[in-house]
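Accompanying notes for the structure given below.
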Amino acid sequence: MNVQPRNMNVQPRNMNVQPVRHKLFFSDTDEEEEDGHSTGEDSAFQESDSPVSRQREKQEGKPPGGTWEELEEEEGFGSSPIKSPGDFFMSDSPSYRQLAPASPTRSPQGPTSPIPECPGTPPHKTFRKLRLFDTPHTPKSLLSKARGIGSSALRFRGGTLFREAEKAPKPEFVYSTPQVNINPFTPDSLEIQSSAGLCRGRKRALLNDSCGEDMEGSDCELEDEDIRPAKRIPITESNMKSRYATEFHELEKIGSGEFGSVFKCVKRLDGCIYAIKRSKKPLAGSVDEQNALREVYAHAVLGQHPHVVRYYSAWAEDDHMLIQNEYCNGGSLSDVISENYRTMQYFTEPELKDLLLQVARGLKYIHSMSLVHMDIKPSNIFISRTTLPNTAVEEADDEECGSGKVIYKIGDLGHVTRVSSPQVEEGDSRFLANEVLQENYTHLAKADIFALALTVWSAAGAEPFPTNGDQWHEIRQGKLPRVPQLLSQEFVDLIKLMISPDPEKRPSSVALVKHSVLLSASRKSAEQLRIELDAEKFKNALLQKELKKAQIAKAAAEERAHFPDRIATRSTTQNNRTTRLIGKKMNRSVSLTIY
């Protein structure tokens, strides 16, 4: 393709200098390469750090990257416009006659151009849209472009600079996609994943139909980044300062488990006490990383409930996961059971019913979110000895928000999974239901009921449960071990029903919170409490009426008692007056008033 050069007359600012003809040559792009001809290295632009440009700069006596004026004014790619020769020769650069032969000419080493080169700045999308390097299409160029797109190799126009930019790593601030975790326990996670699949399908169709269209390489990259699914952020070392040391003051270590250790800390800002769980070993890339993230996901979805340990925040430091939770001043149920076993003092039946009812309410809330805990046991039940206000959280009609002295809360949500798409991580085998061991995940909520029954039975004084063996199988067959206290038969029957070998026969968490055994003695339903309250209010209203009547009668009696004394006092005063001080010559008026 032949392009006729066009002469451009430039009038210099110095009137003593003769005008010069500045020739512009256009080189072929890589789209019109002939077999055995140029490979596109002689394009309009060249990388400043390439060996060819460095050699040319040394021969011409230029500093790397262009003239000294260009280096002073350079602020980004395309920020310095193409200057006329007169603009170059008005500065402190060499004279016009010395640099006149250096105007752009066709040389074996490639063309030179006064356009400043800036290797550190990536080509901008808006700069490409100017199409400064496009040439009229020929049938051969269109066919070659169609073949390039069909082979999924989108080629850049513009020569070496853009091909090198394609190979170079893309800056994070240009096409970076926000990396966020997708919470698997939220309903939106399914919509996000499905929408990502639809976007990928649309992109494939777009690439197949784009052979005859003029597509920009940068646009394709940007679209690919937009529809790419979000990547999971691993637990890696943070660049920030230690948040644990900056925001919290550690008081003591209050527990240790398989995951890590729990510390009692005071937040420096608000002065409140929190429980911060820190993993024992780095979790990045380990098996426990998924469990740690699952616990954070579950806490974030569940929010606040009086019978679930409250979650505040979580972060990673030095590849360790830290979770800030509510501090329960009563410790765990496992600690209380161990102390009771040592002192031979066990939970009474009313206390066992209270424990069962409160934990069942927590499970009801978790199950209502289509989640299951899968690791209910005494060490994951925490005790708070503070009284909850009656306006804390709205419960069901038959549930009481809590006015007792002890509040039981469910914690350690590392094994929580979704009912619809379970990813079961087996918990403690001592409290594990048999169907879960057999990988039957159709009744996962009933597995939590099974574990709750054994937890309550352990608080009643039962021996530590086995991890396997004949006794383990006997319990899965519905046989409870003996306890060192006498319990009512109806309560024992409820516990046996909760560990039934058939998961369908076990009561649900909703049925447990309404069970008559749990609401008979120590607990009353909200409806019963309302009836009793209305009766007391009616009695109180009657008593107030009687009190008002008594007060009125007493006031009337006192008034009648003082009435004769006032009459006698007035008559005596009138008799003692024989003369009048004023109006002696006037007749006294007669009044019929008693006073």
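Positions of Cβ are set from backbone N, Cα and C atoms, glycine also.
Heads up, this one's the original sequence, none of the swaps are in it.
Quantities reported herein were computed from a predicted structural model and do not represent experimental measurements.
In the three-state DSSP assignment, the secondary structure recorded for D375 (active site, proton acceptor) is coil. The annotation active site, proton acceptor is assigned in Swiss-Prot to D375.
V262 (ATP binding site) falls within a strand segment according to DSSP. The Cβ of V262 (ATP binding site) lies under 8 Å from the Cβ of K253, I254, G255, S256, A275, I276, K277, R278, each of these being in the same chain and 6 or more residues away along the sequence. According to Swiss-Prot, the ATP binding site annotation covers I254, G255, S256, G257, E258, F259, G260, S261, V262, K277, on the basis of sequence analysis.
Taken from Swiss-Prot, the feature Mg(2+) binding site applies to N380, D412. For N380 (Mg(2+) binding site), the same-chain residues 6+ apart in sequence whose C-beta sits under 8 angstroms from its C-beta are S332, H373, I410, G411, D412.
The feature domain 'Protein kinase' is assigned by Swiss-Prot to 248-518.
For T186 to A, Swiss-Prot lists a mutagenesis experiment annotated as follows: Abolishes kinase activity inhibition during M-phase. Does not affect ability to phosphorylate cdk1.
Counting other Cβ atoms within 10 Å of each Cβ, the lowest count among the recorded positions E258, D375, D412 belongs to E258. When the binding-site residues I254, S256, G260 are scored by other C-beta atoms within 10 Å, G260 scores highest. The ATP site, placed at the center of the C-beta atoms of I254, G255, S256, G257, E258, F259, G260, S261, V262, K277, has further neighbours from the same chain whose C-beta lies within 8 angstroms: R278, K280. Spacing of D375 (active site, proton acceptor) relative to G260 (ATP binding site) is 16 Å (Cα to Cα, whole number).
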